[in-house]
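Asks: Okay, so Swiss-Prot annotates it like this:
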{"type": "DOMAIN", "residues": "81-135", "note": "domain 'HTH cro/C1-type'"}
{"type": "MUTAGEN", "residues": "THR40 to Asp", "note": "Loss of interaction with CALM; when associated with D-58; D-91 and D-111"}
{"type": "MUTAGEN", "residues": "THR58 to Asp", "note": "Loss of interaction with CALM; when associated with D-40; D-91 and D-111"}
{"type": "MUTAGEN", "residues": "THR65 to Asp", "note": "No effect on CALM-binding. No effect; when associated with D-74"}
{"type": "MUTAGEN", "residues": "THR74 to Asp", "note": "No effect on CALM-binding. No effect; when associated with D-65"}
{"type": "MUTAGEN", "residues": "SER87 to Ala", "note": "No effect on CALM-binding"}
{"type": "MUTAGEN", "residues": "SER87 to Asp", "note": "Loss of interaction with CALM and higher affinity for TBP. Same effect; when associated with D-65 and D-74"}
{"type": "MUTAGEN", "residues": "THR91 to Ala", "note": "No effect on CALM-binding"}
{"type": "MUTAGEN", "residues": "THR91 to Asp", "note": "Partial loss of interaction with CALM. Complete loss of interaction; when associated with D-40; D-58 and D-111"}
{"type": "MUTAGEN", "residues": "SER111 to Asp", "note": "Loss of interaction with CALM; when associated with D-40; D-58 and D-91"}
Amino acid sequence: MAESDWDTVTVLRKKGPTAAQAKSKQAILAAQRRGEDVETSKKWAAGQNKQHSITKNTAKLDRETEELHHDRVTLEVGKVIQQGRQSKGLTQKDLATKINEKPQVIADYESGRAIPNNQVLGKIERAIGLKLRGKDIGKPIEKGPRAK
């Protein structure tokens, strides 16, 4: 190596571990044995990413001492959805496809298990043509002139 200068030096290196190998339990334990800093963190609720998250304040719900539950869709609204859907000749799956939701969402709303979401209720209202919110539940939606 007496004749080596920066231009002619050959460096032989082992390739580093791939991302999957670096995350393995074996690699983590080996790094800990060598005394290296190892940072591990879990993704929170990664497999349960939902389109419509519940926006109710859960901390407020925890502090409350009386009724410990979120308001659910009333059975009256569920029946109106069901009747409106059937009058249009739609199945739960057809209605869900029409409003870009999962069939389970429609089933939950019809059975009264769902926590009301104004976006979803608005889409269902437009699809079946019946009001689901306010005091005139079950009445047809009047299509008036739109303001520009």
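Easy rule for this one: first residue shown is 1, then count along the chain.
The backbone N, Cα and C atoms fix where each Cβ goes, and this holds for glycine too.
Can you tell me where each of these features sits in the structure?
Replies: When secondary structure is read from DSSP and collapsed to three states, THR40 (mutagenesis position) falls in the coil class. The 10 Å shell around the Cβ of THR40 (mutagenesis position) contains 6 further Cβ atoms across the protein chains shown.
A sphere of 10 angstroms centred on the C-beta of THR74 (mutagenesis position) encloses 13 other C-beta atoms.
In sequence order, ILE128 constitute the residues six or more apart from SER87 (mutagenesis position) in its chain with CB-CB distances below 8 Å.
In sequence order, ARG85 are the residues near THR91 (mutagenesis position), counting only same-chain partners six or more apart with C-beta under 8 A.
DSSP classifies SER111 (mutagenesis position) as helix under the three-state reduction. Sequence-distant contacts of SER111 (mutagenesis position), defined by Cβ-Cβ distance under 8 angstroms and a gap of at least six in the same chain, are GLY78.
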Asks: DSSP three-state call for THR74 (mutagenesis position): helix, strand or coil?
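Replies: The three-state answer is coil.
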